[in-house]
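So the structure is just underneath, and the comments pick up after that.
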Amino acid sequence: MVGCVWQAGRFEIGLDKPKIMGIVNLTPDSLSDGGAYSQNAQTALAHAERLLKEGADILDIGGESTRPGADYVSPEEEWARVESVLAEVAGWGVPVSLDTRHTVVMEKALALGGIDIINDVAALTDEGALELLACQADTGICLMHMQGLPKNMQINPKYQDVVGEVARYLKARAAECIAAGIAPQRITLDPGFCFGKTLQHNITLMRHLPELMAETGYPLLIGVSRKSMIGELTGETDAAARGHGSVAAALAAVARGAKIVRVHDVKATADALKAWEALGINL
């Protein structure tokens with residue numbers, strides 16, 4: 001596997017121990033927090049600061065909801081949502097990730113400075129995205145697998161071999177990045193839980209994360225926090241109340257080799273990981 005350091009802009013993030021990526025949603029239609037942080041920048045910044053105090057290693061800031069059935073958001077609207085928050089946190093001296101699939105938004109953020117990671121649910125397939133990132137010397141990249149688009153991805157997703165198909169797609173996208181001149185240590189991969197997958201597909205992927213990591217050869221970033229699979233597993237219909245199940249799923253991912261977990265409930269996840277380590281469980 002590619003080494004235990006993720007080159008992410010201004011930072012070399014050690015992956016010898018699992019890292020926590022804290023979520024800052026700036027979307028008014030977020031299922032997980034009801035758009036609580038989309039009303040004004042100060043509310044969002046206070047939330048981001050709290051996540052860091054609770055143990056987040058990375059802040060992941062996004063302005064487009066990619067939940068199942070979500071409507072398309074123009075790059076202009078997305079940028080209007082994230083610009084002021086990105087401009088502020090870029091000066092905090094912590095790793096900052098931008099969750100976007102739009103080249104225009106990536107370009108504006110990178111020109112702003114202080115953005116260390118592009119976290120892309122579309123794996124740099126938007127026109128010009130791959131070329132833009134290839135021109136950056138150090139920006140970290142997370143490539144995610146998604147079958148379909150957010151609007152339709154949960155309408156009857158099908159696979160012959162979900163682990164193999166996800167692995168082959170991600171491996172191919174990473175290879176295209178390498179061919180474009182992107183250094184392998186800049187790349188992490190996300191299998192895309194709940195992005196064009198049924199509950200059984202998600203369970204199968206979780207159980208086979210070691211094989212997925214071995215097949216692709218890259219560190220895995222896992223995002224299952226408050227998602228529909230947690231609701232289906234626990235019976236909890238309120239996304240905001242899925243924290244306990246989300247922590248359990250994050251631990252399951254780490255136990256199977258995940259290097260970064262993207263979460264809403266940072267303190268609970270950080271405490272759980274600390275307890276595991278103190279109890280001698282190999283993370």
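Just so you know, glycine gets a Cβ as well, placed from its N, Cα and C.
Every position carries its original residue.
The domain 'Pterin-binding' annotation in Swiss-Prot covers 18-274.
Here Swiss-Prot flags N25 as Mg(2+) binding site. Taking all protein chains in view, 26 other C-beta atoms sit within 10 angstroms of the C-beta of N25 (Mg(2+) binding site). A strand conformation is recorded for N25 (Mg(2+) binding site) in the three-state DSSP classification.
According to Swiss-Prot, the natural variant L31 to F carries the annotation: In strain: 1014 and 418.
Annotation source Swiss-Prot lists (7,8-dihydropterin-6-yl)methyl diphosphate binding site at T66, D99, N119, D190, K227, R262, V263, H264. Within 10 Å of the C-beta of N119 ((7,8-dihydropterin-6-yl)methyl diphosphate binding site) there are 25 other C-beta atoms, taking all protein chains into account. DSSP gives N119 ((7,8-dihydropterin-6-yl)methyl diphosphate binding site) a strand state.
Swiss-Prot documents P68 to L as a naturally occurring variant and attaches the note In strain: 418. When secondary structure is read from DSSP and collapsed to three states, P68 (variant position) falls in the coil class.
The number of other CB atoms found within 10 A of the CB of P75 (variant position), across every protein chain shown, is 19. Quoting Swiss-Prot on the natural variant P75 to S: In strain: 1014.
Annotation note: S84 (variant position) sits in a helical segment as assigned by DSSP. Sequence-distant contacts of S84 (variant position), defined by Cβ-Cβ distance under 8 angstroms and a gap of at least six in the same chain, are A41. Here the residue is the original one, but Swiss-Prot notes a natural variant at this spot, S84 to P: In strain: 1014 and 418.
According to Swiss-Prot, the natural variant A87 to E carries the following note: In strain: 418. The number of other CB atoms found within 10 A of the CB of A87 (variant position), across every protein chain shown, is 14.
Record note (Swiss-Prot), natural variant A87 to V: In strain: 1014. The unchanged residue is displayed.
What Swiss-Prot notes for the natural variant H102 to R is this: In strain: 1014 and 418. DSSP assigns H102 (variant position) to coil in the three-state reduction, placing it in neither a helix nor a strand. Around the Cβ of H102 (variant position), a 10 Å sphere holds 22 further Cβ atoms from the protein chains shown.
Annotation of the natural variant V105 to I in Swiss-Prot: In strain: 418; the original residue is retained in the structure shown. In the shown protein chains, 29 other C-beta atoms lie within 10 A of the C-beta of V105 (variant position).
The number of other CB atoms found within 10 A of the CB of Q147 (variant position), across every protein chain shown, is 19. One entry in Swiss-Prot concerns the natural variant Q147 to R. Its note says: In strain: 1014.
With T66, D99, N119, D190, K227, R262, V263, H264 listed as the residues that bind (7,8-dihydropterin-6-yl)methyl diphosphate, the site has a largest C-alpha separation of 18 Å. Packing around D99 ((7,8-dihydropterin-6-yl)methyl diphosphate binding site) is summarised by its Cβ count: 28 other Cβ atoms lie within 10 angstroms of its Cβ, all protein chains included. Looking only at the domain 'Pterin-binding' (18-274), the predicted model's pLDDT averages out at 93.
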